[in-house]
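A.B. asks: The structure that follows is given in the form of structure tokens.
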Amino acid sequence: MPYIYLIIAISTEVIGSAFLKSSEGFSKFIPSLGTIISFGICFYFLSKTMQHLPLNITYATWAGLGLVLTTVVSIIIFKEQINLITIVSIVLIIVGVVSLNIFGTSH
């Protein structure tokens, strides 16, 4: 169950980040509200995850996969450009997250 919580936390963090970009500095009501609600749900499920998994694994997985998925959203939805350094960095983040989950300590 903790990994289900983590998936929900990551998903809502990515959704919240997209809403945050769309809110244009909290100047648009609906995207601003979406940001607040999404991050509220995100942190609730992140805290539920931390009841079962170590902080280092939880946070690294949440932050790393959140960054990767947010980058994908930024490319697809917001038409942002990336370069080779960005791609290499994302691959390194994925390797780090996978390594922590395979070799990291558990409760």
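Yeah, the Cβs are placed from backbone N, Cα and C, and that goes for glycine too.
Substituted residues are absent from this model; it holds the original ones throughout.
Sharing the record's features from Swiss-Prot:
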MUTAGEN   Pro31 to Ala or Gly  Decrease in resistance to ethidium bromide, but does not affect resistance to quaternary ammonium compounds
MUTAGEN   Cys42 to Asp, Glu, Ile, Lys, Leu, Pro, Arg or Val  Confers sensitivity to ethidium bromide and quaternary ammonium compounds
MUTAGEN   Cys42 to Ala or Gly  Decrease in resistance to ethidium bromide, but does not affect resistance to quaternary ammonium compounds
MUTAGEN   Cys42 to Ser  Confers sensitivity to ethidium bromide, but does not affect resistance to quaternary ammonium compounds
MUTAGEN   Cys42 to Thr  No change in activity
MUTAGEN   Tyr59 to Ser or Trp  Confers sensitivity to ethidium bromide and quaternary ammonium compounds
MUTAGEN   Trp62 to Phe or Tyr  Confers sensitivity to ethidium bromide and quaternary ammonium compounds
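For each feature listed, report its degree of burial, its nearest neighbours and the pertinent distances within the displayed model.
C.D. replies: Non-local neighbourhood of Pro31 (mutagenesis position): Phe19, Leu20, Ser22, Ser23, Glu24, each in the same chain, at least six residues away, with C-beta under 8 Å from its C-beta. Secondary structure at Pro31 (mutagenesis position), as computed by DSSP, is helix.
Cys42 (mutagenesis position) falls within a helix when secondary structure is assigned with DSSP. Listed in sequence order, Ile8, Ala9, Thr12, Glu13, Gly16 are the same-chain residues six or more apart from Cys42 (mutagenesis position) with CB atoms under 8 A from its CB.
Neighbour count (other Cβ atoms within 10 Å of the Cβ, all protein chains): 15 for Tyr59 (mutagenesis position).
Its Cβ taken as reference, Trp62 (mutagenesis position) is surrounded by 21 other Cβ atoms within 10 Å in the chains shown.
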